[in-house]
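Here is the structure we will look at, set down as structure tokens.
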Amino acid sequence: MSEPFGIVAGALNVAGLFNNCVDCFEYVQLGRPFGRDYERCQLRLDIAKARLSRWGEAVKINDDPRFHSDAPTDKSVQLAKSIVEEILLLFESAQKTSKRYELVADQQDLVVFEDKDMKPIGRALHRRLNDLVSRRQKQTSLAKKTAWALYDGKSLEKIVDQVARFVDELEKAFPIEAVCHKLAEIEIEEVEDEASLTILKDAAGGIDAAMSDAAAQKIDAIVGRNSAKDIRTEERARVQLGNVVTAAALHGGIRISDQTTNSVETVVGKGESRVLIGNEYGGKGFWDN
């Protein structure tokens, strides 16, 4: 964010500040020190942005005249403005921390990840969430911003955790809980494969209960197609109830939209036997030695 916060905040109403706030996510890149955690961390950043955007959609921030007043009298709108300003300051502080790191870090540690570095499923979710937020943004940011990078997980978690807490406050200030949950369901209605839903549910943990719950419900609907009334095992026998999605499937970008039903009355496993009531996707998994 190259424009000083005070200049941006003083020139915009609540709706303008909010749109600038959502735009801030677009300019954050993740550095190579994130390593294998890059994909999950990127999705957590995407989900935090989507949740903030969802609140704006729920209160109709770009259409409600209360949010376009330069001097709002509504107490809830005043509170919203204060919270959005705090989020902008959060990004400004994180950017300053990154700039200090860049002064002392080795050049190799300043390389950033790109979308192409994500696995196919993660990349598809990343793009889906970005497209969703872009459709909601109806105002162009007035602030001139440049891309900048985060280089450690603690800084990222500080942002997503604090944004989540700020959105908690925004949601409490306006009676929109039911609307937010419905919007979260709509956000993932086109995500039908179990692997993508599982990744979303994990990435949303602790920062977006509505999305996590919506993903969990869709997963349960898929898993619920596999059932057994009576399962008995002896010795080292193993029984898996539900689909198995292996690491090979996740890394290979296999899209799993499961519509099959697997149902048995009784399973008796003995010795070294292994029974799967469900489907397996990918290479070795449940059946590995």
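Cβ coordinates come from backbone N, Cα and C, glycine included.
Just so you know, the substitutions we noted aren't modelled in this structure.
What Swiss-Prot annotates here:
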MUTAGEN   D23 to A  Converts its specificity to [Het-S]; when associated with H-33
MUTAGEN   P33 to H  Converts its specificity to [Het-S]; when associated with A-23
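According to DSSP, P33 (mutagenesis position) is assigned to a helical segment. A gap of 24 Å separates the Cα atoms of P33 (mutagenesis position) and D23 (mutagenesis position). When Cβ atoms from all protein chains are considered, those within 10 Å of P33 (mutagenesis position) total 18, not counting its own.
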